[in-house]
Amino acid sequence: MEKYLTKMPIKSKANEVPKEEAGVKKETPKVARKATKKDTPKELKDKENAGDDNTPKQTKGRPGRPAAKRKNLDTPDVTEKLAMEEENPPKRRSSRLTRSTRSMAEDGSPSPEKEKPEKLPFIKYKGAIKYFTESQDIAASADDVLQWVEKQKDEVVPMAFDMEWPFSFQTGPGKSAVIQICVDEKCCYIYQLTNVKKLPAALVALINHPKVRLHGVNIKNDFRKLARDFPEVTAEPLIEKCVDLGLWCNEVCETGGRWSLERLTNFIAKKAMDKSKKVRMSKWHVIPLDENQLMYAAIDVYIGQVIYRELERREKVKIKNEEEFKEKNGDAAFKAMKALGETFLTKINEVTL
């Protein structure tokens, strides 16, 4: 009976989904929106970079660069070029040590471009220091020195001269406070002028004595200041007969430029000076001077006397060598040698032109 029955299709309800249609997933609205969204310029550039096979992956904020082709180092041309560079390396400027400077550093020798300054021994003064503060004592001491000068047989008696005074950045230089002189390397005289209203006549006569040759570095300005502070002193006669050691050094040694006492001491005496700023800028008008001030003042005139004697010796040697050279070789050869920069501080017997 059942085989004669026909199966009738069963009508589905309106809310039911057929099995075939249920297997197919509908695209979600979110995906649909992404598909229809317009790409930004950055995204378009990323897509272009991603589609290029010869460029690396795009990094944030930097454009992509094409991959460099690797050189084949096995080619004959490249091999020959590398061999030539190994034999004759190219010259390069570098801040690193070169072979020569490196070997010099290992040996401990200084570089020729920048040699280390020579270390000179400091001056040690072991002579007497005679220090006076009162007007009558200064007058008596100056009179003793004056009598000693008159007893000398030499026509010229060199005397180192220097001055000290206080200085303030608010008020400027103070009145001349100290005069120091040296006529013999074994004794220096220091006269403090704080209690002196007028320079003693014996001291004025001493510095103006016709046999006395006052010398120092920048000494002319010292005389001008002394004349401003003490009207009984006239600067011009002292300036006319004094010797500036820096200018004299330029004449004898044929050097140039301006000299300080410290540099002149290094060059002529081969000694170093302890020019302490604390002592140099100290209160020179305060009585009494301490040991550091006394030694500072004494060394200034002591080394001045030493420099004078050495320049005097060199000048005599130079004059003698020049005269002997002229006698043997003539004036033409002498002028030629001077043009070449010869100073004649050392003896030259013969020259071939």
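Don't overthink the numbers, they just go from 1 along the chain as shown.
Cβ atoms here come from the backbone N, Cα and C positions, even for glycine.
Under the heading domain '3'-5' exonuclease', Swiss-Prot lists 145-313, citing sequence analysis as support.
Per Swiss-Prot, mutagenesis Asp162 to Ala is noted as: Completely lacks exonuclease activity, when associated with A-164. Taking the Cβ of Asp162 (mutagenesis position) as reference, residues of its chain lying under 8 Å away and at least six apart in sequence are, in sequence order, Ile179, Gln180, Ile181, Gly216, Ile219, Asp222, Ala297, Asp300, Val301, Gly304. Look at Asp162 (mutagenesis position): DSSP puts it in a strand.
Swiss-Prot lists Asp162 with the feature Mg(2+) 2 binding site.
The annotation Mg(2+) 1 binding site is assigned in Swiss-Prot to Asp162, Glu164, Asp300.
With a 10 A radius on its CB, Glu164 (mutagenesis position) counts 24 other CB atoms from all the protein chains. Here Swiss-Prot notes a mutagenesis experiment, Glu164 to Ala, with the remark: Completely lacks exonuclease activity, when associated with A-162.
In this structure, Asp229 (mutagenesis position) is part of a helix by DSSP. Listed in sequence order, Lys175, Ser176 are the same-chain residues six or more apart from Asp229 (mutagenesis position) with CB atoms under 8 A from its CB. Under the heading of mutagenesis, Swiss-Prot lists Asp229 to Val and annotates it as follows: 20-fold increase in levels of mitotic recombination, very limited 3'-5' exonuclease activity.
The residues near the Mg(2+) 1 site, meaning same-chain residues not in Asp162, Glu164, Asp300 whose C-beta sits within 8 angstroms of the mean position of the site's C-beta atoms, are Met163, Val178, Gln180, Tyr296, Ala297, Val301, in sequence order.
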